[in-house]
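Trainee: Got a structure for you, written out below as structure tokens; questions coming shortly.
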Amino acid sequence: MGKKQKNKSEDSTKDDIDLDALAAEIEGAGAAKEQEPQKSKGKKKKEKKKQDFDEDDILKELEELSLEAQGIKADRETVAVKPTENNEEEFTSKDKKKKGQKGKKQSFDDNDSEELEDKDSKSKKTAKPKVEMYSGSDDDDDFNKLPKKAKGKAQKSNKKWDGSEEDEDNSKKIKERSRINSSGESGDESDEFLQSRKGQKKNQKNKPGPNIESGNEDDDASFKIKTVAQKKAEKKERERKKRDEEKAKLRKLKEKEELETGKKDQSKQKESQRKFEEETVKSKVTVDTGVIPASEEKAETPTAAEDDNEGDKKKKDKKKKKGEKEEKEKEKKKGPSKATVKAMQEALAKLKEEEERQKREEEERIKRLEELEAKRKEEERLEQEKRERKKQKEKERKERLKKEGKLLTKSQREARARAEATLKLLQAQGVEVPSKDSLPKKRPIYEDKKRKKIPQQLESKEVSESMELCAAVEVMEQGVPEKEETPPPVEPEEEEDTEDAGLDDWEAMASDEETEKVEGNKVHIEVKENPEEEEEEEEEEEEDEESEEEEEEEGESEGSEGDEEDEKVSDEKDSGKTLDKKPSKEMSSDSEYDSDDDRTKEERAYDKAKRRIEKRRLEHSKNVNTEKLRAPIICVLGHVDTGKTKILDKLRHTHVQDGEAGGITQQIGATNVPLEAINEQTKMIKNFDRENVRIPGMLIIDTPGHESFSNLRNRGSSLCDIAILVVDIMHGLEPQTIESINLLKSKKCPFIVALNKIDRLYDWKKSPDSDVAATLKKQKKNTKDEFEERAKAIIVEFAQQGLNAALFYENKDPRTFVSLVPTSAHTGDGMGSLIYLLVELTQTMLSKRLAHCEELRAQVMEVKALPGMGTTIDVILINGRLKEGDTIIVPGVEGPIVTQIRGLLLPPPMKELRVKNQYEKHKEVEAAQGVKILGKDLEKTLAGLPLLVAYKEDEIPVLKDELIHELKQTLNAIKLEEKGVYVQASTLGSLEALLEFLKTSEVPYAGINIGPVHKKDVMKASVMLEHDPQYAVILAFDVRIERDAQEMADSLGVRIFSAEIIYHLFDAFTKYRQDYKKQKQEEFKHIAVFPCKIKILPQYIFNSRDPIVMGVTVEAGQVKQGTPMCVPSKNFVDIGIVTSIEINHKQVDVAKKGQEVCVKIEPIPGESPKMFGRHFEATDILVSKISRQSIDALKDWFRDEMQKSDWQLIVELKKVFEII
């Protein structure tokens, strides 16, 4: 209390000083005295602030807790908002109360202006925005620091004007602040904001006495001096303020009209949110702190009519009231209860949640608006581009007519005359100028558009520049007709430069096309200069266009007509589609049009054909008929000698296996099984519904089982719809069986297992005319037991491969369990059950896959050379149909081969395609069939890749490109070396098998061919005699060798190995290689020197000279008989050749590293013998004497006998002997 009394006494002294200062200023002589008291007043205020700081902090904390404890919420919202939100409201409320008393009005104006200064924390003249109120404690300091001035006449008017300007600034800045807060403010910032506002209110409440007193003093002073002129000035000021406010409102209205609808909504929502937040905050602050509104303050202030004594009394009363209020506040400061605090916290949490929700909604709405705007802009852009493209295309057409020489202006005629004159001049000089026809026609190259050549880019650039000029002309003509005569100065100069450059080059003069391009560019320049000429030219163009269109209708179907058709199609599609799908359609058409700009005629035709092929494929895929099924393709896989071909022979009633070389299948074969044969084979099956068989037959593919033919097994499995895996019941799963299982797994191909050779079970009684399940029941107990035992063992082996298996008559779920069918190819048991199961599974589970489709799908299986027919290809036709005369594209070794079908040959039903039969010739073949195709240039065809049919000539390049992609992988496998053997086989499949074997044996191959061995093949192989005679060999697999070719090979020294079984060929060739190697080793035995490093054992010197016999330790390498030795430390003295090596009195050929041996070194013939102790000593290391020839001989013929450490020693010795 003592502190407070002291403060009060200081305040009273302060007031006296202020009054004196004001009086001095009014009289006009107190200008100098004014500053000092004001400064002292500022200092005292600071002191007071420091003293009250602790109390203020406590007040803040307690008021935060009692946010919602008071019950009053919405009553005082308007009152609390009005003094802070708008200056307009303040003025209106003032006007109402000021009507009665002018003196009172003046005092209130002064008072209010001072209050505004305190609230907004303004300095003497500079206006600060209201937003500064957000900055908590800094604001309080400013509030206390502000010096108080007495108000003269001029000051009053200025202050009022400043206040209005400041209010406008404040309102704008508050809006900006609210926007920032709504977009990116967190909950914590809003709390800070609330606290700062509360702090300001507290300050206002805590110091009402001094403010009012100072206000009264000013009022008294100003009331005494006020004149009529001042009143008039104030009135004018108010009117001016009103006018400014009206202008500001009009400006805001205009801005709002300019904003788009989306932005309006956004700003409104933000504004409403901001007001709501401010109102809630203000209402809570007023309830908690009890701030006296402006109206109440005005009511409390005394009238201006009273004299100074009355004012003093009032001041004293106010001080008393202030003391009472402080006491009341202390009582309040005791704090709210825990329940109140909890309620307040919950309310705060709810408020935060509400703010976050509003923020999220606002963000979503903004995002939606942005997306809609982007979509609208994209649509506009696409529309614009479409229009531009149409214009551009029209210009292109006119340009083309001009380039063709149908429209010639005066300048063009002159240019042509010049070009003709230069041509004649060149011809007179004897230069041969090639004409267009004489030049060889360039083959069109289809490349990526990124890889364009520079001239093409330049051409397209010129064309685009000319198009831009044209477009500019049109714009000028349409938009600004006055400026038609004045062309832009830069562009024509550039065009003229390009013309001059073109004329300087005599090659450009010689080419008609390039001169026409230059002329075409000229036309566009002249068009701008002469608009009258342009109109005449346009009329001529229209006439020429009509004639051009007629010519195009008659002749050129691939050119502009195709483009027009494409346009029509795209227009129809666009008109039919909905609004949502439009952008994507336009995008795709954009890319087409853009690419048309710089494409050649061939490229346009290419794209047209590509589109046609895609459209046809799409139509075929839609028109799939599930009612009509094609024949399923069934592949037979398994290990060697499991009886694959024998099973098929039993089905076909043929003897193919007996006719094969060694009974081994080495080619892929196909058999067509008709429906009649299926019914015949399955007659013993009782529950087989023969009436409702939907498949027209079956196409069975037989594959080789040998290790080398993995390529053929792979090819066969990739074609088939379902497979038969043949397993020998006596041997179970074997290596190639497991390989086949993995192939089928990778291709996701369903299969059934034939447990073959059940006739080899002891005491088996055959019964081919009954079901195999019934046959098994009839067998003796020991036979049944053996069968069950072996079947279970095989089921376990399948489980090890990750497959569930069960006997077919016990299999309830064929989708998860593989069916095992016991069969015997010899007796015929189980064959009917096998066929029945295949038919059932294909009809039920594979009906979608077997649905009839017109889209051609065919694969080349084998390439064969047949006598009398030339090279033929065996094709499996999976879908669609083939006709005689069709243009086919097949993969070749040197690229795709285009040829025509000269003949379609089919083997008779139930006959093998690969076996020479009396083939039936057909004009048309439907799927699924194994077909032999006769045609031209099929020698270099590659098997295992698709066959394609071109229905129109322009489709050929498209289909070629498709095949090239698939060809790359196959061609990478066949890589020819510079040095190597020559390989020939009857089919590509067996050739691949042979090449695979050579690759694993590390034998290079330099040439391959399919078909019989001719003289030309021997000539090619004989080239190797010069390079490497060991590779002058022809490996002929399953092919005939012509007599003259054999004679030529004998005379040249070329070896021909021929065999019908691939393994025999392997054996013969490996034997030849070994013999050749031995022969060469004998030949190079004396040249090849093996590296060695030996140390002398001095205690074992048996003979020191001629021959030297001593004990040595082999430190590195290997010592062999015949190795020349030398001593590098004694100037490389040669001591002789190792003629004998002994270990424990036993003679050996080689001594390896680490062994201690006795060696006999004899002197080199013709040289004087060297002596131990004279020419070399025990400390010297002996090494073998190597040379470049010896190293080469080791590399070529003794590589197998060398180890890695030996090669390292050679490297070391090379440095010692300085061998390059």
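Placement of Cβ uses the backbone N, Cα and C atoms for every residue, glycine included.
Nothing has been swapped: the model has the original residues at all the noted spots.
This is the feature table in Swiss-Prot:
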{"type": "ACT_SITE", "residues": "His706", "note": "active site"}
{"type": "BINDING", "residues": "640-646, 663-665, 756-757, 759-760, 825-826", "note": "GTP binding site"}
{"type": "DOMAIN", "residues": "629-846", "note": "domain 'tr-type G'"}
{"type": "MUTAGEN", "residues": "Val640 to Gly", "note": "Loss of activity in vivo. Retains full activity in vitro"}
{"type": "MUTAGEN", "residues": "His706 to Gln", "note": "Loss of activity in vivo. Partial activity in vitro"}
{"type": "MUTAGEN", "residues": "His706 to Glu", "note": "Loss of activity; both in vivo and in vitro. Loss of EIF5B release from the 80S initiation complex, certainly due to loss of ability to hydrolyze GTP"}
{"type": "MUTAGEN", "residues": "Asp759 to Asn", "note": "Loss of activity; both in vivo and in vitro"}
{"type": "MUTAGEN", "residues": "Arg1105 to Ala", "note": "Disruption of contacts with the Met-tRNA acceptor stem; when associated with A-1174"}
{"type": "MUTAGEN", "residues": "Arg1174 to Ala", "note": "Disruption of contacts with the Met-tRNA acceptor stem; when associated with A-1105"}
{"type": "MUTAGEN", "residues": "Arg1199 to Glu", "note": "Disruption of contacts with eIF1A (EIF1AX); when associated with 1188-E-E-1189 and 1218-R-R-1219"}
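Show me how these features fit into the shown structure, please.
Mentor: A 10 Å cutoff on Cβ-Cβ distances gives Thr642 (GTP binding site) a total of 26 other Cβ atoms nearby, all chains included.
Around Val640 (mutagenesis position), taking its Cβ as the centre, 17 other Cβ atoms fall within 10 Å, counting all chains.
Listed in sequence order, Lys766, Ser824, His826, Thr827, Asp829 are the same-chain residues at least 6 apart in sequence whose CB falls under 8 Å from the CB of Asp759 (mutagenesis position).
Secondary structure from DSSP puts Arg1105 (mutagenesis position) in a beta strand. Taking the Cβ of Arg1105 (mutagenesis position) as centre and 10 Å as the limit, one finds 14 other Cβ atoms among all the protein chains shown.
Taking the Cβ of Arg1174 (mutagenesis position) as reference, no residue of its chain lies under 8 Å away while being at least six apart in sequence.
Cβ neighbours within 10 Å of Arg1199 (mutagenesis position), excluding its own Cβ and spanning all shown chains: 9.
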Trainee: By the count of other Cβ atoms within 10 Å, pick out the sparsest of the binding-site residues Lys644, Lys646, Ala825.
Mentor: Lys646
Trainee: If you compare CA-to-CA distances from Asn756 (GTP binding site) to each of the mutagenesis positions Val640, Arg1105, Arg1199, which comes out shortest?
Mentor: Val640
Trainee: At the Cα level, what's the spacing in Å between Val640 (mutagenesis position) and Lys646 (GTP binding site), rounded?
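Mentor: Val640 (mutagenesis position) to Lys646 (GTP binding site), Cα-Cα distance: 12 Å.
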Trainee: Between Ala825 (GTP binding site) and Arg1199 (mutagenesis position), how many Å separate their Cα atoms?
Mentor: 50
Trainee: Can you figure out which of Thr642, Lys644, Lys646 (the binding-site residues) comes closest in space to Arg1105 (mutagenesis position), comparing Cα atoms?
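Mentor: Sorting the binding-site residues by distance from Arg1105 (mutagenesis position), the top entry is Thr642.
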Trainee: Once the chains shown are all counted, how many other Cβ atoms turn up within 10 Å of the Cβ of Asn756 (GTP binding site)?
Mentor: 27
Trainee: Could you check what DSSP calls Asn756 (GTP binding site) once collapsed to helix, strand or coil?
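Mentor: The three-state answer is strand.
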Trainee: Roughly how many Å separate the Cα of Lys644 (GTP binding site) from that of Arg1199 (mutagenesis position), to the nearest whole number?
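Mentor: So the alpha carbons of Lys644 (GTP binding site) and Arg1199 (mutagenesis position) sit roughly 43 Å from each other.
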Trainee: Between Lys646 (GTP binding site) and Arg1199 (mutagenesis position), how far is it from one CA atom to the other, in Å?
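Mentor: About 47 Å separates the two Cα atoms.
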Trainee: How long is the line from the C-alpha of Arg1199 (mutagenesis position) to the C-alpha of Thr642 (GTP binding site), rounded to the nearest angstrom?
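Mentor: Per the Cα atoms, Arg1199 (mutagenesis position) and Thr642 (GTP binding site) stand 41 Å apart.
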Trainee: Check Ala825 (GTP binding site) against DSSP and tell me helix, strand or coil, would you?
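Mentor: Where Ala825 (GTP binding site) sits, the three-state DSSP reduction gives coil.
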Trainee: Check Thr642 (GTP binding site) against DSSP and tell me helix, strand or coil, would you?
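Mentor: Where Thr642 (GTP binding site) sits, the three-state DSSP reduction gives coil.
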Trainee: Roughly where does the domain 'tr-type G' (629-846) sit in mean pLDDT, to the nearest integer?
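Mentor: Across the residues of the domain 'tr-type G' (629-846) the model's pLDDT averages 81 on the 0 to 100 scale.
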